[in-house]
Each structure stands twice: as structure tokens, then as C-alpha cells.
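Read the structure below first, then the notes.
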Amino acid sequence: MRTLWIMAVLLVGVEGNLLQFNKMIKIMTKKNGFPFYTSYGCYCGWGGRGKPKDATDRCCFVHDCCYEKLTDCSPKSDIYSYSWKTGVIICGEGTECEKQICECDRAAAVCFGQNLRTYKKKYMFYPDFLCTDPTEKC
């Protein structure tokens, strides 16, 4: 019973925006964000440092930079509206923050889709301690 309670708390703790971002990734790549993009390279997932390992990791670096510019927003928790039709994601109405967060997520999902051919399994679950190059600036 305790395990079920812990799982429920963890599910509630998953930010709405991250679930939306996962759906966008699925639309553009046909892959789930979890696990394919949650700990890929040096920038996909929480935090980031060093130099992006490849084009997919660069998508995550740019996404992190996009979020960084949203100083008065909560990009990991604000819920936004969007729709899609034949592989095109369209950000909907909402607050300025919601629209900007949606655009950051949309751009990253599109970037992932454009770089599917160069995705390397060796960078899945890449250990942070191997990200030793100087960190790039946004």
C-alpha cells in the first residue's frame, strides 16, 4: 500500500508541462520523451553542462536556453494549450508565459524530429561526469 501511495505522489508531482512536452516529442519523433530524451547527452534532462554531444543534444541545449530567457515564467509547470495536425504543432492561446513556453517546447520537438537520423543510442543515459568540456553560453 505504501508503494502505491508513493507512486501516486510521484505521478502528481510530474509537472503538467513536462507531460505536454513529452506528447509533442511523440508527435514529432514517434518516440516517447521518456526514456529517449530524458537523460540523453549532456543537456537532455535536468540541468546541463559541457558541450552538446550531437545535434539532438544541441536541441536540448537550445531548449534549456529558451527556458532560461523566461525569467518570470514557470516553464516546467505552467500548462499551455496547443494542437497538431499532420505533424505540425500549433501553440494556442494563453498568457504570454504559456505561449512562450509552448514555443520553446515546440521548437525542441521539431528539432528532435529533424535530427532523428543522427540520434545515437550511446548517448542515452549519458553520465554527467563525462560532460567535462567548457560549458557553452546561450
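Cβ coordinates are placed from backbone N, Cα and C, and glycine is handled just like the others.
The noted changes are left out; the structure has the residues it started with.
For Tyr43 (Ca(2+) binding site), the same-chain residues 6+ apart in sequence whose C-beta sits under 8 angstroms from its C-beta are Pro52, Asp57, Arg58, Cys60, Phe61, His63, Asp64. Look at Swiss-Prot and you will find Tyr43, Gly45, Gly47, Asp64 tagged as Ca(2+) binding site, backed by similarity to another entry.
According to DSSP, His63 (active site) is assigned to a helical segment. Feature annotation from Swiss-Prot assigns active site to His63 (among others); the stated evidence is similarity to another entry.
Asp105 (active site) carries a helical DSSP state (H, G or I). Annotation for Asp105 (active site): same-chain Cβ neighbours under 8 Å, separated by at least 6 residues, are Asn17, Gln20, Phe21, Met24, His63, Tyr80. Summarising the annotation, Swiss-Prot assigns active site to Asp105 (among others) and lists similarity to another entry as the type of evidence.
In sequence order, the list of same-chain residues 6 or more apart from Lys121 (variant position) whose Cβ falls under 8 Å from its Cβ is empty. Lys121 to Asn appears in Swiss-Prot as a known natural variant, with the remark: In strain: Okinawa.
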Other CB atoms, at most 10 A from the CB of His63 (active site): 23
